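All remarks here apply to the structure that follows.
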Amino acid sequence: MTILSAERAPSRKILAVVTVGRYTCAAPILEICRILHTRGHTIEFACLDGHQRLATPHAFVSKIHVVGRNMSVEEDKSLYRLFDESDASTAQGRKGTFRALQFFHSWWPETYRNLKALVSNPEHRPDFILADLLADACIDIMNEFHIPLAVHYPQMPIQMAPQKYIPGMPGAQLKHLSSEHASLWERLMEEYHVLQLLFAMKDYIFFQRNMRREAGLGPRPPPRKPDYLVLVNSFFGLEVPKDLPPLMIPIGPVMADSFPLMEPSSGLVEFLESRKQVIYVAFGSHVELPGWRVRRLIDGLDQALAAGDIDGVIWAWKNPMPILEDSETSTTTDGISDSKTDYNAVLRNQDERIRIMHWAPQRAILAHPSTCLYLSHCGASSTMEAVYHGVPVVAMPIYGDQLANGKRLEAAGVGINMNRNNFTAEGLAQNIGRIVRDDDGLFARNVLRLQRIATANSRRKHVAADRIEEVMYDSELRFGDGSKQGVELRPTHLQTPDSRMSWVRASNLDLYIVCIAFVAVPVGVARWLSKVWFA
């Protein structure tokens, strides 16, 4: 086939890769893959052993590859215990965060080795890789095998496309998301916090460097501008607006066109229909709540119910049994409030005002008109679903990007952010009442504003598919064949030229030096001559 007779948009094989990430990481990637499949592309999925279930509901996935071992139950519990203990305000808490990240990245050697074997086989080699940000071995595969890559991020990548008006480490700030309303002292504290984080991550950096050295690879410094496609599952309105290079695009919220409905047998429909102001509570499927936090949450909800701000609670809680078996939780108060709540009755679903469910159809609940509020850990999916369905949020983030999402929701005027470690039952009840009563109407106004923005942006998942095709088709003709097999003939069309220049050339520093010299030298000579002549 000649170039002139070639297809304009040929079908290709796309490999989606999700390793240590879970449903929240896989769902948006598979939704984009669904769109690509409707355009004629073949979709395959690579994951850890035991995570095949993430792709099995999707008939368009033609093949599943296992590229690593599963995480054991003990490892899983240990990991999320580390996350729960992490705290940016203490040195030990910051180290805990990077120990958890180090644990995630300990899968890199195995996934890199297995992905390398996979793509080395001509039968399995994909034409494009769409990966979760935690599957960072895919970046090495891209560099080694010249397979174009897109990486999915739940928020703007921390070290890419920095802006001077965004203080500290973006996504990990102490207080302010931008410098607009930050005092000079607060901006200084944000920069000092960066130094604290860098000091805390030194073991993590050495761990990565040694791990890569053992695999025969050098260090991979994070780029200020990517040389692969970056798909950010967020949107400006939550994220601070900033200029982005062409290879970085916001595509969120990536939402499936349909979602599970409430089963008639669950009693949820009757529960919601018989009430007008129900709060939905969910902290994700992996967060383990300590007993003291459960007591304060129940006390706060009980106070809000007693005040009439809400008339029902639906709590999605995968496994309340460890708390139920904790006699202290069941029989005593938290020592702060005077609540006499029967925790045992609540946890056993014997309080008719509060429904605890092992699994709940989250989007169906958020979409119901009786749901007036969401008490959330602010995971990536939960944040987007709350905004998309127009439900205000009491944010109680636990770790990672949840902390930034809590700040973003509050900054957008659609929620109140609370600290998971020092909140009180009274404070929780007051914040619930403040949002539900909405005396000045600003919460409702901002919720509707952001919902409309999110709805408009939710169509950008098709733009993500467009951009993947664009980069894929560009890449396969940028590299030579025949005698020039694998030789890069030209750079990717979306990469700005300054990414391939030295800092001196890109900033025109050499040009400025020459211009200054052209002016300074004649002036200097003239001054010297004038001194000689008039001496």
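Cβ atoms here come from the backbone N, Cα and C positions, even for glycine.
Sequence unchanged from the original; the noted substitutions are absent.
As recorded in Swiss-Prot, the features of this protein are as follows:
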MUTAGEN   F83 to L  Does not affect the catalytic activity and does not lead to the ability to perform O-glycosylation
MUTAGEN   F104 to M  Does not affect the catalytic activity and does not lead to the ability to perform O-glycosylation
MUTAGEN   P154 to G  Reduces the catalytic activity and does not lead to the ability to perform O-glycosylation
MUTAGEN   I158 to F  Reduces the catalytic activity and does not lead to the ability to perform O-glycosylation
MUTAGEN   G400 to N  Strongly reduces the catalytic activity and does not lead to the ability to perform O-glycosylation
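Positions of Swiss-Prot features highlighted on the structure.
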residue	record	DSSP class
F83	mutagenesis position	helix
F104	mutagenesis position	helix
P154	mutagenesis position	coil
G400	mutagenesis position	coil
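Rounded to a whole value, the Cα-Cα separation of P154 (mutagenesis position) and F104 (mutagenesis position) is 16 Å.
Here I158 (mutagenesis position) is compared against the mutagenesis positions F83, F104, G400, and the shortest C-alpha distance is to G400. Here F104 (mutagenesis position) comes close to V20, L79, L134: these same-chain residues lie at least six apart in sequence, with C-beta atoms under 8 angstroms from its C-beta. Distance between Cα atoms for F83 (mutagenesis position) and G400 (mutagenesis position): 8 Å, as a whole number. Contacts of G400 (mutagenesis position) defined by a Cβ separation under 8 A and a same-chain sequence distance of 6+ are given as F83, T97, in order along the sequence.
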